[in-house]
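Chemist: Below are the structure tokens for one structure; questions will follow.
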Amino acid sequence: MEETEKKIATQEGRLFSKMKVFLLSLTCACLTKSLSGVYMNSMLTQIERQFDISTSVAGLINGSFEIGNLFFIVFVSYFGTKLHRPVVIGIGCVIMGLGCLLMSLPHFFMGRYEYETTISPTGNLSSNSFLCMENRTQTLKPTQDPAECVKEMKSLMWICVMVGNIIRGIGETPIVPLGISYIEDFAKSENSPLYIGILEMGKVAGPIFGLLLGSYCAQIYVDIGSVNTDDLTITPSDTRWVGAWWIGFLVCAGVNILTSIPFFFLPKALPKKGQQENVAVTKDGKVEKYGGQAREENLGITKDFLTFMKRLFCNPIYMLFILTSVLQVNGFINKFTFLPKYLEQQYGKSTAEAIFLIGVYSLPPICLGYLIGGFIMKKFKITVKKAAYLAFCLSVFEYLLFLCHFMLTCDNAAVAGLTTSYKGVQHQLHVESKVLADCNTRCSCSTNTWDPVCGDNGVAYMSACLAGCKKFVGTGTNMVFQDCSCIQSLGNSSAVLGLCKKGPECANRLQYFLILTIIISFIYSLTAIPGYMVFLRCVKSEEKSLGVGLHTFCIRVFAGIPAPVYFGALIDRTCLHWGTLKCGQRGACRMYDINSFRHIYLGLPIALRGSSYLPAFFILILMRKFQFPGDIDSSATDHTEMMLGEKESEHTDVHGSPQVENDGELKTKL
């Protein structure tokens, strides 16, 4: 007898170790998948400039990840539970790695990146068309050489990036639904909040590394190793700069493939941790499952797929939770996807600086909030109803704080002919005829070229020619233009490359913006675990995997795919000046009206998230009519199926189960 008990204890220790290995492996998988996703998001502006595409097309590339996920999520979530879940997750990690590898390939098949400029890299006087020269006979126009126009077709290689992102989405499909269902099936229910909190921490730790990687790659010129960077006339803060986006995708490919290895050595199933009655020891010392665990597995095989779908669609709390999530995620995706671009345009930061600030100020508090939220749920054994009220109140408070972002804004950069007149007076935007003035009408300047210079008077000009500059000294980024007729500043009339920097007042507002971001991110993450536990507890155990998959499917269809596209299209409408390709085609946007940009970037998420509190409020009302076994008896937390309590003596399952007379029968039914 003692020998049998020792075997049981030894086997339970092994099972516990395997659960920890699975949890660690799944956390690493969540980390690498989120690393890849956030890195992709951080490089969106670089890809937009590399291929000279609009923000809406860049949003389509970003949303293509959801397209790949879309076609497989529901079927993987349902049928994946019948397969070897750890192995399926491992295969998904390999596919993600291959997708990242494909996304980096266009760099190796394209020529060197040629940014829009009229300045010769060596400052050769024979090609000084960037200066103001009176009586110039040749007007600067886009090149119409057919050979060069064909060369521009390389920009269509963004499709390869999109296909790679679709493949990455396919590989990501099984990780979350199968991973969470595996934990829910084989771990104590009271430990689930902590385990999910650890997973969420991994999901946020991944973006931290992804943003740091993105910040590093954004500082490296895209053609590093094949060009002399000393000859460049642009810096990382220039809107024409393209960082080495392809390097990060190679890193993501490697870590995703390495993460897949442990999953191929994990078992298909584990006995429910802590439930000895579900474990039997045979004569040869092996552990076998019986009872509830076996019945649940058989039930999952025999149940009809459409029956589960019908139950989920008839679950009011589940459907309202999906509606709330879709509205919330629409606002969150729109805000996070274009946050680097917003920091660039609003506060004058380079892409590398913007990505670094996001990683330092936004993600660590989110990571901490996820962990604390899961710990609080486990430590204080918060019931499902209390968790719902907690999540709702914290979310509303965070939403009100988000409104303060409207007060932390900067003015448009002073660019003569776009945002201000040549005399420094602000005028109506989008006026094309204001580009030329009396000081440069005889210079025969191109009005489309974007080669900005900053004058000593604090006003930027679209090019040295439009500033009326006739001389220059230096080479590369150290060039200084002199004798500029449009610049009048205490007798000095020189200019340097690039837009003028924002003032100290704008820098102070950025600091307040970042501090507010820390507070908002922490509160937002605190609501995630309580809210997610409400979601998990409102469906039966055999429906959880499909429920998670359907929830993810709806978010993909109604938020993940359309949100970046329509949001990017709205941002495109705020563009003040578009880049010009060799054949005269429109390239990427070089400068935005930051006032209109701000109204869209902040206003649309506020409207979407504000509307999400209506279905969330109905969830709180409906939860009063439902009874959770855990709200009555804490020992019933392992059986947290939700029951409708219309009468004290009569309990009906939310999915339409027959009546049960006592808690013991309830456990048997479930």
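Every residue, even glycine, has its Cβ placed from backbone N, Cα and C.
Pasting the relevant annotations from Swiss-Prot:
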type    : residues      : note
DOMAIN  : 433-488       : domain 'Kazal-like'
MUTAGEN : His107 to Gln : Loss of pH-sensitivity of estrone 3-sulfate transport
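On this model, are these features tucked inside or out on the surface, and what's nearby?
Modeler: For the recorded site, His107 (mutagenesis position), the DSSP three-state label reads helix. Within the same chain, residues at least 6 positions away in sequence whose Cβ sits under 8 Å from that of His107 (mutagenesis position) are Val222, Trp245, Trp246.
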Chemist: Work out, from DSSP, the number of helix, strand and coil residues along the domain 'Kazal-like' (433-488).
Modeler: 9 helix, 15 strand, 32 coil
